[in-house]
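Data block below; observations after.
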Amino acid sequence: FDGRNAAPSDKASDLISLAVRGCCSHPACSGNNPYFCGGKR
């Protein structure tokens, strides 16, 4: 079970981290999501 569940969740977290990185490069988006972007202003 663990081996089968690892791949989809890894793909999902990769997509999420890519989306978050894109968001954090935009001041308006990173300002609205400080917890995603390290909480830095």
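Easy rule for this one: first residue shown is 1, then count along the chain.
Glycine residues also receive a Cβ, built from the backbone N, Cα and C atoms like all the rest.
Original residues only: the substitutions mentioned are not part of this model.
Note that the coordinates shown come from a computational prediction; the quantities given were computed from them, not determined experimentally.
Recorded in Swiss-Prot as a mutagenesis result, SER30 to Ala carries the remark: Small increase of inhibitory potency on alpha-3-beta-2/CHRNA3-CHRNB2 nAChR (Lt1.3-II). In the three-state DSSP scheme, SER30 (mutagenesis position) falls into the helix class.
Sequence-distant neighbours of ASN32 (mutagenesis position): no residue of the same chain at least 6 apart has a C-beta under 8 Å from its C-beta. Looking at Swiss-Prot, you'll find the mutagenesis ASN32 to Ala noted as follows: Loss of inhibitory potency on alpha-3-beta-2/CHRNA3-CHRNB2 nAChR (Lt1.3-II).
Taking Cβ-Cβ distances under 8 Å and a sequence gap of 6 or more within the same chain, the neighbours of ASN33 (mutagenesis position) are VAL20, CYS23, CYS24. In Swiss-Prot, a published mutagenesis experiment is listed as ASN33 to Ala, annotated Loss of inhibitory potency on alpha-3-beta-2/CHRNA3-CHRNB2 nAChR (Lt1.3-II).
PRO34 to Ala appears in Swiss-Prot as a mutagenesis experiment; the accompanying note says: Loss of inhibitory potency on alpha-3-beta-2/CHRNA3-CHRNB2 nAChR (Lt1.3-II).
Sequence-distant neighbours of TYR35 (mutagenesis position): no residue of the same chain at least 6 apart has a C-beta under 8 Å from its C-beta. Under its mutagenesis annotations, Swiss-Prot gives TYR35 to Ala the following note: Important decrease of inhibitory potency on alpha-3-beta-2/CHRNA3-CHRNB2 nAChR (Lt1.3-II).
Of all the Cβ atoms in the protein chains shown, 12 others lie within 10 Å of the Cβ of PRO34 (mutagenesis position).
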